[in-house]
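Trainee: Quick paste of what Swiss-Prot says about this protein:
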ACT_SITE  His644  active site
ACT_SITE  Asp678  active site
ACT_SITE  Cys743  active site
MUTAGEN   Cys743 to Ser  Probable loss of catalytic activity. Failed epidermal enclosure during embryogenesis
Amino acid sequence: MSDSTQMEANAAINEIKKRTRKLDQSLQMRFCADQFFIGNHCTKLASGKSIIISQNSKNRICLRFFMAADPLVGYTGRDFGIAFNQIDHISLKDEQQENPAVLICTLNLSSYTKMCKLQTGLKDVVEKPFLYNKSLARNLTFILKPWNDDPDTFVKISYNDEHREYVHSYDYDVAKSLMFKEVQAVWEQSLKEQLQRRHQTGRVYLTSQLSEMTPREWVQFLADQKLSKIVCHNGSIQYARVEDNPHGRKHTAVATNGFDHRGTRVLNSFGKAHASLATQEKSYAKKRKLTEQSLKLIYRNDRSVWLEGSCAKNLKMPKINSEPNMGEFMGWPDMDNAMTHPTSNFENEDVMKSTKQPNDFVSFEQLQAPPPVLQRQNGAIYSTQSVAFTHISGNDGVEDLTEKISHLGEEAYNIDMANALHAFSDNWHYEIHPNTVHNASFEQLHIGDGNSSIGTIGFNPLEPYPQSSFPQSNNWQQAHGDFTFPQVSFPNTQQGSCLPSTPTAALPPTRPVVEKIPPDTQLFTFPPSGSCTTGMDPVVLLVKDIKTLDRKEFLNDSVMAFMLNYIAFMLSSELMKSVHMCNTFLFVNLTRLLPPLCFSKRRPIEPEHIKIVKDNCPRVLRWTRKFDVLAKDYIIIPINEDLHWLVIAVINPSGAIVDMSNEEASRAAPKCYIVFFDPLSGLDPSKKNHMCHCIKIYLAQLYENTKAPGMKFASKNPTIYDEERVVVTRAENTPIQDNFYDCGLYVLHFIEGLFCYPNRPVNVNDFPNFDWSKFFPEANKMCDLMRDKVYNLILQQADKPARSRLAKFERENKCGLSREGALRKARRHSAVNERRTKRHRDYYARHYSLSPPHRNVMNDDPTFMNPRGLAEMPITRLVRRLRIPEDNFPIAY
């Protein structure tokens, strides 16, 4: 082949590649984002812009999105195009009932750094919530939504052919299939070529860069990213960042050997800047432990004010007179002249409990240093300057001496101790004299070798002590000149450490700050990991959810969802396959924009109302599109409307389907029953008619979209849906609540009673004349104990740290059933006879018992008639026996 022919062939190949590349670049996958998070910072995409996956000009597959202007991260929008080679991992999450679909991209470090450089302020805003794991800030989370009301429009595939653009819409399953089959193959090939260009030899094993996220992994991802789910008024789901907890950082406890329980410890940290003292440590946890233990001021204001009596290990102190007693107060200005300074002995009384007289003050020039045997505590050496007391005589008695110095401990809180403290290393040198005199305007606190400092505010005393020579002057520096500072030495402090200037904190409190448990603290996730949970979404229980189990409180949806999962989890595997537990959002989304009680049969049913329900059906049908719901024997639908819990059980939903190939036998089979359970049972059927009619429309739409001929779960034989075979009923003699706040507990009893009967579950053969009292004769008593039962089940599922957090939260907020039980224990220890064993301190005396009153006396109004009392009235029983049509009765409530 001649050279000219070869050149023509290469030109033709290049032209084909160019056209192919151009055609490939026109192929795009477009997603519509409802929310966009960088880390856990919520921002927005530009108006009208979407998420695009396509090939760039270099024929590399890339992710492209246009970020809108955000005042926190830059006032200008920016178009980002990130090649897949710069992405570590991509996760896809399908819709799970009310939870939307999600696309998560984890950037590698280089692409994240470039993105932060392009967008001013992005790094500071995104990394601020993730001090311990900044890699979480590299997650791009896109909350997806359909392009329109049709749920099958999650992704748009567009391409150009002969200068014409074609656009097709598909559901999320098609988008996921394209990502795993097409995009992943191109992505892996691109990574292999990149490794070959870098001349890396040997076989390369590439791990999967694309994965599907399970519901449990999504719950854990939200917890790691500090995001919380918010249910909007229209039933949609939004996500928001959890507010930063002011008590989130836990202080490192300081050892208290030698302290009694009456002492009060106050720990003050110098701030975040003190972390620079431990920059040589490899672990952040080690840095934090070192800095928190070494840079905290410890104040004592009780009888145990003196530190533990032990000298520095390798430091020989000269003896003065004899071994000092516990009440001996002594000191010296330096090592050479230690014997020339007098000492004073006094009784170590509680100096804070004496009454301080007005105008009492002691000058720091007149204070004597504490004894050396009281210098070391928790590895820190404390020393103060030595100035003799002018108002204390060695001949004074204990009472006189105590009266004279009783103001010292209290007066120490009238100044900022940080202004009078010098910190130096454990092995301080003798040439650094403790009696070094500083000017009164001294504004630095020295650390380590004395060359490093942090800024403080000058000392400003209140008023002079009456017996001292301290002159009364507003300017203490002019009147008194120089004064000395007490000194504090911290061990293991790095030499030459430097801390920035910080303003002096407020006066130290008299008791340590107690860290409270925030209400959003997570307890556990149910069902447990590793269990077979097909069709069961995990539920995260928070501390605030358990508070709804208190007396006279309404159960929230989290506790209800936990119990639904628990009941389903405890069923046998065969029975579980025939049960579908809907979540509490199904009926809310099904009746969105629907007028209240429009199907109550008290007014004509309008076609537009039926159309509203049918339009809402695709939203909830997406949640169960992966399995055949009508093939189940039980469909449990919990409902919360107007702060009231109800439940509807669809028994034998396939009974509404007629097999036309054997119509006679099919119509002779058991029908479909919609059983309505209302613990606030009255004579008015309006709510029952309205809710059950909505469920009938839902079942009809469910058949048309899943079981009709040509659908995904259609039968081989021709079938039709017969609405006449759907019977609305209610069980007889069901328990009725005797208050207006236990409705959720009764609903749990109804759901549990359908499956947990000792002999067998309730089946379709028990209807329509099903008597609940025959199965559960003591149903009312069982419902009254349901609150304690749910609480105990939660404690069983929680581990020990979770139970500890819950108990602490209940003590802080004075709530919880466990607190009520602890208070009732006092009655067990109220025996008349003398005790042989000492009463435990957790048990209170009888007159301190706060047990709640009996249920019969809890009603404020003695004439109050509860729902159960109304249903048990003789006139009510007579009306029910007459079986007068319910539609003729007026509204009872």
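Residue positions begin at 1 at the first shown residue.
Cβ atoms here come from the backbone N, Cα and C positions, even for glycine.
Those substitutions? Not in this structure, it's all original residues.
Are these features on the surface or tucked inside, and what are their neighbours?
Mentor: Classification of His644 (active site) by DSSP places it within a strand. Take the CB of His644 (active site) and look out to 10 A: across all protein chains shown you find 17 other CB atoms.
Secondary structure at Asp678 (active site), as computed by DSSP, is coil. A C-beta separation below 8 Å, combined with a sequence spacing of at least six in one chain, links Asp678 (active site) to Leu646, Lys687, Lys688, Arg730.
Neighbour density for Cys743 (mutagenesis position): within 10 A of its CB lie 22 other CB atoms from the protein chains shown. DSSP assigns Cys743 (mutagenesis position) to a helix.
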Trainee: Could you state the whole-number distance in Å separating the C-alpha atoms of His644 (active site) and Cys743 (mutagenesis position)?
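Mentor: That separation, Cα to Cα, works out to 6 Å.
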